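Only one structure is covered here, and it is reproduced in the block below.
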Amino acid sequence: MNMKLKTLFAAAFAVVGFCSTASAVTYPLPTDGSRLVGQNQVITIPEGNTQPLEYFAAEYQMGLSNMMEANPGVDTFLPKGGTVLNIPQQLILPDTVHEGIVINSAEMRLYYYPKGTNTVIVLPIGIGQLGKDTPINWTTKVERKKAGPTWTPTAKMHAEYRAAGEPLPAVVPAGPDNPMGLYALYIGRLYAIHGTNANFGIGLRVSHGCVRLRNEDIKFLFEKVPVGTRVQFIDEPVKATTEPDGSRYIEVHNPLSTTEAQFEGQEIVPITLTKSVQTVTGQPDVDQVVLDEAIKNRSGMPVRLN
């Protein structure tokens, strides 16, 4: 995570290929083996703008990290009027089974594949802080759901909040002030997919390890996702695909920080290309200059390689 994103967290308190249903963005699944879905948008910030970047991220169902990757250098607190913003709504589907819920921590997105619909719903998420990481490489299921969840902090959480001068009760009651929001899907090992009591944090590392969504998004999942639904956690910062027409694309996100120096932006997080990605990038028709630029820029948007 770069310094700008860290500072932001500390200070925060007719498109082709998909459609919006309630608050969720739904993409039809390609039937020809393609993994590339959606189209990017470009918008212009209105003159006299008084809204932070989070406002535009929420308006277009993006996480803050997605918007910052696609728009390097943009003022996150108050984008200037006339600023052109990329809305990264084109993406490569993760290289895993299209079933249940897939959570890609590296891109801070949740994919939900409703059974029998040939669609995928993509929602932005907030994940665990450095040292309080959201699980990766874990497959589980929705064990139960609850409207109006309570929150029972662990002993470590009590100590942390007490040290900050904000002692917690033994149990935080349900309601709008509960950090878990108004709905929760419990998935085992003390983890949950839940809402929030804040108006920021989606697309950031803000939780104690759980998956956080905007309140309208967790309400959508609560109403649509059955108990027993498969949930898979992956960590896939780089995705690549060879499409049915032979075109090759790569989508590069900044990998999750694993050290404080990386989190503070003092060191670049290294990128390792998996074997499945290399089967795409290693083809003789790939433009290596374009590939190198895509890896360097880490825009979070698919880039054509050939």
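Glycine is treated like the rest: Cβ placed from N, Cα and C.
The feature active site, proton donor/acceptor is assigned by Swiss-Prot to H194, with sequence analysis given as support. Annotation comment: Swiss-Prot describes C210 as active site, nucleophile. Per Swiss-Prot, domain 'L,D-TPase catalytic' is recorded for 99-234, and the stated evidence type is sequence analysis. Quoted from Swiss-Prot, the note attached to the mutagenesis of C210 to A states: Protein is unable to form sulfenic acid adducts.
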Check the DSSP secondary structure of C210 (mutagenesis position), expressed as helix, strand or coil. coil
Restricting attention to the domain 'L,D-TPase catalytic' (99-234), give the mean pLDDT. 92
Cα distance (Å, whole number) from H194 (active site, proton donor/acceptor) to C210 (mutagenesis position): 8
Test of understanding: give the count of other CB atoms lying within 10 angstroms of the CB of H194 (active site, proton donor/acceptor). 26
Report the DSSP secondary-structure composition of the domain 'L,D-TPase catalytic' (99-234) as helix, strand and coil residue counts. 22 helix, 49 strand, 65 coil
